[in-house]
Amino acid sequence: MPHDGNERSHRIARLAAVVSGIAGLLLCGIVPLLPVNQTTATIFWPQGSTADGNITQITAPLVSGAPRALDISIPCSAIATLPANGGLVLSTLPAGGVDTGKAGLFVRANQDTVVVAFRDSVAAVAARSTIAAGGCSALHIWADTGGAGADFMGIPGGAGTLPPEKKPQVGGIFTDLKVGAQPGLSARVDIDTRFITTPGALKKAVMLLGVLAVLVAMVGLAALDRLSRGRTLRDWLTRYRPRVRVGFASRLADAAVIATLLLWHVIGATSSDDGYLLTVARVAPKAGYVANYYRYFGTTEAPFDWYTSVLAQLAAVSTAGVWMRLPATLAGIACWLIVSRFVLRRLGPGPGGLASNRVAVFTAGAVFLSAWLPFNNGLRPEPLIALGVLVTWVLVERSIALGRLAPAAVAIIVATLTATLAPQGLIALAPLLTGARAIAQRIRRRRATDGLLAPLAVLAAALSLITVVVFRDQTLATVAESARIKYKVGPTIAWYQDFLRYYFLTVESNVEGSMSRRFAVLVLLFCLFGVLFVLLRRGRVAGLASGPAWRLIGTTAVGLLLLTFTPTKWAVQFGAFAGLAGVLGAVTAFTFARIGLHSRRNLTLYVTALLFVLAWATSGINGWFYVGNYGVPWYDIQPVIASHPVTSMFLTLSILTGLLAAWYHFRMDYAGHTEVKDNRRNRILASTPLLVVAVIMVAGEVGSMAKAAVFRYPLYTTAKANLTALSTGLSSCAMADDVLAEPDPNAGMLQPVPGQAFGPDGPLGGISPVGFKPEGVGEDLKSDPVVSKPGLVNSDASPNKPNAAITDSAGTAGGKGPVGINGSHAALPFGLDPARTPVMGSYGENNLAATATSAWYQLPPRSPDRPLVVVSAAGAIWSYKEDGDFIYGQSLKLQWGVTGPDGRIQPLGQVFPIDIGPQPAWRNLRFPLAWAPPEADVARIVAYDPNLSPEQWFAFTPPRVPVLESLQRLIGSATPVLMDIATAANFPCQRPFSEHLGIAELPQYRILPDHKQTAASSNLWQSSSTGGPFLFTQALLRTSTIATYLRGDWYRDWGSVEQYHRLVPADQAPDAVVEEGVITVPGWGRPGPIRALP
């Protein structure tokens, strides 16, 4: 009877596994094809009227650029009302935007004709005389998936069509027509809202049933596992309860690793994509889906959106960086605990094994930290991928060790969840691939009792469960369209060019190839190939489990192979290997200790290789992303000690030890075997080199950030922002509290001391300027190109050569403006009023030395909110950096003075300006009032330009002492802002402009990073041609730059702030009213491709 009962239980469990597994597979498999509820959005025009009864314009910037469909009808009688010189009949973008003719629909009338053009391609033309004579009834314009066209109805030859790629961008409807709403005058814009979908009742039910079926199937498989071993449930639970004995070494390593991770959480640099992911998460709830905010025409982030959805929930609590980065730090702690508690014990259990070797445990912690800190302290998915890879490996090993298949099913679920974190999450499949043979053998052994169908059905069902996550609110068609656009827009690099990923690590003066990142990858590769060499040569190492060790090597190697199939090749993706690196570090220390004891030559070669790794790593800069560089030593150069490069020191040591190893090698022919005596001292010497090297690197990284945090305080750093957030209950505003802005630069303009004499050029020119004149300003003030290195994240420039790009803050690149107070025609920057701001410059003076000394200007009383004397200037100006290096140019100094009792002014010292550049564009020279003698109450400009070169000139405006206020006070938390990728995470209180129903809210400000980052990344990644926010900001808005400074850090180019102004004011073109609806669409339905062309 017991035997019959066991067989009956086996049959029931097998039947449950088969039926539930197949049901789960089918139910989950059809999820991508099930119908969803799609929100529709349509704009009808005209909307409202002006006070005199005429139609109004409307503003509606579409996130996708082009609409799904467009249909416009304009009575020819309305067109005939335009004046004789013509005008704008209708357009979908303002005429004054950047290259709007190349993107929009424009119907223009001149004296003779009316022309309909889509993206600068003419579709139809009609003579105005024919229209005025009543030769046509209406102009019909349309654009949809079939094409674009126009028809002057009633005029022979007045119709024309264009291909679908001419579908215009829509930012609203704009017109010069002065007519009222009337029959036949209409426009309909169907917005492409294909990604704004929610699951219907059917899809919800199928997903729920599918998940339940898979869970039941896995329970059935677990029951088969139990029954196949002939134990009762109680025996099974007792037998497989984990027994983990933690020694002192493990506890000490735990404390050190976790303490370092927690410290790094506060003081460590963040990743390059923190702002990207934070902004996407913040706008997702209102957008209705996880939309790509900065690129790709607003497509969904699916199938890699579930992690961003989690971030959106965190952002609903607080957007402070110290809060948002909790998942990364918790993942790091979890990774280490898994390594120390499970992985090391699996690789070397028992006395004398790897897990009981103190140095191996310490080495695992040090190598893990050296691989984790440079990559995984941000919102990027690599920390969770590293955790997912380790969990998958542990589950696969548990399945193999215990002969159970249920852990393998769980491993499949974990691996697929990890794979959908990001494309590089594909490496989570590596443990499954390397363990597949052993699992398949287990299935074959149990075939007689379990059959093949039961385990295979459950494993397949576990694999299919990922469709519920990926397609929970999207469909197969929308995810496919999103992928198409991303591959169309790029950047993508072919799999066979994956070597570029490693090349990026070697590029000099590149943050992506910094010292810490080079070391992490070099150590990973060193450990991988080192252990592989030892195992191939020796076969087995005492204390190391051979099977798990080989599968660890296979997991790492296959993971690196799978990484080649990712479309991007950013070096930061190596962070996904941090957990494996730590484990390999322990195995390397353990195995090399054995071969080191065997031979002095081998031990010396081991040390030589590690010294060479250090030499190669320290040939890179100690650079970190953006704000992470603030106050860090050697952030832009190779580390040096006593003026000697550290890389040269390690290379020299490596050469010396290499020569010593060669001597040991040749000495073997004469002295025989050179085995090292097996005592405690030698065992320590043989096992600690990797530990020492990794500790040096970790100490350098943590020490660099700690030094920046301590020695720069109270100046802004990431550490200061995090500590302030913690002390204020996450309510501080990080960089927005420390960036100071000039709300009105004209208000701070200094006034000349009364009673002074000066020439016809006014007080700024002084008594008799030579060579300086109001018109002495060049028209073209574009700065020199910024050359960025290959491999820069969020840059779509060439991946294999340096890239040059030009960018300047709005209004700083020169040009002509209205006539100023002293006759200058220069266009002034930063909101300076030409009616109150004179200009003097030496441009064009190529015959003699130019000189000018301005009149004395009265300084205001000292106050904390007025710390600077500021001079707006252009051209080439001599200045000194904070480290003492000079920037070549001509001399512009500020001279302090003091007014005596008799009213006479006594000159005091002169100072060069702080000039953050770039030359020759307009910028604000800074003279901290802390530099002024305490008695100084006046100041004047002393200008001298003896260089006759056409490039060596400069221009300047009067000094001002502006009242500064924080950016948080100026912008606040309610104003919509475009925060560039690099800056968004540093301004948690500012609100990113929202997207709703496929329409973008127009921002009022833009926060940019430093000049180089803007040129190399922001302006390329966010461009209109790639579907970024410039798609509508450049078409609908004009910009001006606000003068800003980083509190107390006057030498710092922290970035800039631009203010947006609508080309067509909101009272003339209010935001469109959108009619919303809901339709049901099948999972395979595709309303044509989204236009994703330049």
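Every residue number used here counts from 1 along the chain in the order it is shown.
Cβ coordinates come from backbone N, Cα and C, glycine included.
DSSP assigns Ala201 (variant position) to a helix in the three-state reduction. Using a 10 Å radius centred on the Cβ of Ala201 (variant position) and all shown protein chains, the other Cβ atoms total 8. Looking at Swiss-Prot, the entry for natural variant Ala201 to Thr says: Resistance to EMB.
Natural sequence variation is annotated in Swiss-Prot for Gly321 to Ser, with the remark: Resistance to EMB. For the recorded site, Gly321 (variant position), the DSSP three-state label reads helix.
For Gly350 (variant position), the same-chain residues that are 6 or more apart in sequence and have a Cβ closer than 8 Å to its Cβ are Ser356. In this structure, Gly350 (variant position) belongs to neither helix nor strand by DSSP; it is coil. Annotation of the natural variant Gly350 to Asp in Swiss-Prot: Resistance to EMB; the original residue is retained in the structure shown.
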Measure from the CA atom of Gly321 (variant position) to the CA atom of Ala201 (variant position) and give the result in Å, rounded to a whole number.
38
Does anything in the same chain, at least 6 positions from Gly321 (variant position), have a Cβ under 8 Å from its Cβ, and if so what?
Thr270, Asp274, Thr718, Ala721, Asn722, Ala725, Ala734, Ala985, Asn986, Pro988
